[in-house]
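Q: Relevant sequence annotations retrieved from Swiss-Prot are reproduced here:
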- His84, His183: heme b b562 binding site (BINDING)
- His98, His197: heme b b566 binding site (BINDING)
- His202: ubiquinone binding site (BINDING)
- Cys71 to Tyr: In strain: RU259 (VARIANT)
- Val235 to Met: In strain: MD111, MD112, MD199, MD221, MDW86, RU00, RU01, RU07 and RU259 (VARIANT)
- Val357 to Ile: In strain: NC37, NC48, TT00, TT01, HW00 and HW09 (VARIANT)
- Thr370 to Met: In strain: NC37 (VARIANT)
Amino acid sequence: MNKPLRNSHPLFKIANNALVDLPAPINISSWWNFGSLLGLCLIIQILTGLFLAMHYTADINLAFYSVNHICRDVNYGWLLRTLHANGASFFFICIYLHVGRGIYYGSYMFTPTWLIGVIILFLVMGTAFMGYVLPWGQMSFWGATVITNLLSAIPYLGMDLVQWLWGGFAVDNATLTRFFTFHFILPFIVLAMTMIHLLFLHQTGSNNPIGLNSNIDKIPFHPYFTFKDIVGFIVMIFILISLVLISPNLLGDPDNFIPANPLVTPAHIQPEWYFLFAYAILRSIPNKLGGVIALVLSIAILMILPFYNLSKFRGIQFYPINQVMFWSMLVTVILLTWIGARPVEEPYVLIGQILTVVYFLYYLVNPLITKWWDNLLN
């Protein structure tokens, strides 16, 4: 009997097994839409970024004006730029919801998938940071100076490392050129890592909202989840385009409309909104090296979840106290985001320190509470 081409062609077979005939749990909710939304975000970012790179000039005397030229003189350049800048925000909204879903439903028990996911998160954060430097406005320059300077906290190697990264004794033309190079190449590395992420996920199959084995009750990915994903695409693209066409600079920093000036420091240096929670954690530790360690750990701590799971059930659907803790942690992250945008003065410093302790305690206490709850029900 003749097989359909998608089952016989060596190339189509790979795509078919990942996107068409993939057995998917029948009961996965809309929280499982964010993986495909992240894929869409990545494609949007790569395409808009590619066209922006055709008109951008990575030179400290020209970068700011080349971005200005893109917005004023290039056909639909303003649309490309605002889509790219706001697309990054939507990328992070989706990635944080995706991670939150993984924590809530215990998806971190797919250990290799989870660990690669955390590495992808680090890569995306690095890409976004370097992209923020490229327009060479005030916040670009000072953000780059402050964040790259953190490497100087590394004992013995610190200062040499920073100067090696800068390509000189300060953030200068060499820094901008290499940041542009890395900003261009990293999304393709993220794309490759995403393929590996999916490869490992498809070894085990998807998790589902009740955390039980769903092998006895699966349906093909297409048409059921392709259409469900398309609904998600339409909603996200609608919100993104609405933001881009109504208020494209809502999430940006006004200081970045001023060309970079090494002689004038902005009153308040801060990164884009999606890094503010980590920035608040960095600032809440009075010691420089301690702050850098806390900053890295704020994301890296996600890697301990698969190895520190003490519960009998997968996820926290069946653990009421843990659910309260989870939503409290979400509020903590939102408050940290707010603190990151505030000046370094009381009461903000103290609030930031308390929230930082609460943030890290969640990851340490959460498994213990599940264990206690299991013992209670025995």
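Any Cβ shown, glycine's included, is placed from N, Cα and C.
Original residues fill every noted site, and no substitution is shown.
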Q: Around the C-beta of His197 (heme b b566 binding site), how many further C-beta atoms are within 10 angstroms, looking at every protein chain?
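A: Taking every protein chain into account, the count is 22.
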Q: Going by Cα-Cα distance, pick out whichever of the recorded positions Cys71, His84, His197, His202 is nearest to Val235 (variant position).
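A: If we rank Cys71, His84, His197, His202 by Cα distance to Val235 (variant position), first place goes to His84.
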Q: C-alpha of Thr370 (variant position) to C-alpha of His197 (heme b b566 binding site): distance in Å?
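A: About 28 Å separate the Cα atoms of these two residues.
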Q: Sort the recorded positions Cys71, His98, His202, Val357 by C-alpha distance from His183 (heme b b562 binding site) and give me just the closest.
A: Cys71
Q: Measuring Cα to Cα, how many Å separate His98 (heme b b566 binding site) from Cys71 (variant position)?
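A: Their Cα atoms are separated by 32 Å.
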Q: Could you state the CA-to-CA distance between Cys71 (variant position) and His84 (heme b b562 binding site) to the nearest Å?
A: 12
Q: Around the residue listed as 'ubiquinone binding site', which residues of its chain at least 6 apart sit with Cβ under 8 Å of its Cβ?
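A: Counting only residues 6 or more apart in sequence, the Cβ neighbours of the residue listed as 'ubiquinone binding site' under 8 Å are Asn17, Ala18, Leu22.
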Q: Can you tell me how many other Cβ atoms are located within 10 Å of the Cβ belonging to Thr370 (variant position)?
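A: For Thr370 (variant position), the 10 Å Cβ neighbour count is 23.
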Q: In sequence order, which same-chain residues at least six apart have a C-beta under 8 angstroms from His84 (heme b b562 binding site)?
A: Gln45, Thr48, Gly49, Leu52
Q: Under 8 Å Cβ-Cβ from Val357 (variant position), six or more apart in the same chain: what's there?
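A: The list for Val357 (variant position) is empty, so the answer is none.
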Q: Looking only at Cβ atoms, how many others are within 10 Å of the one on His98 (heme b b566 binding site)?
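A: Result for His98 (heme b b566 binding site): 19 other Cβ atoms within 10 Å.
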Q: Can you count the other CB atoms that lie within 10 A of the CB of Val235 (variant position)?
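A: Taking all protein chains shown, Val235 (variant position) has 13 Cβ neighbours within 10 Å.
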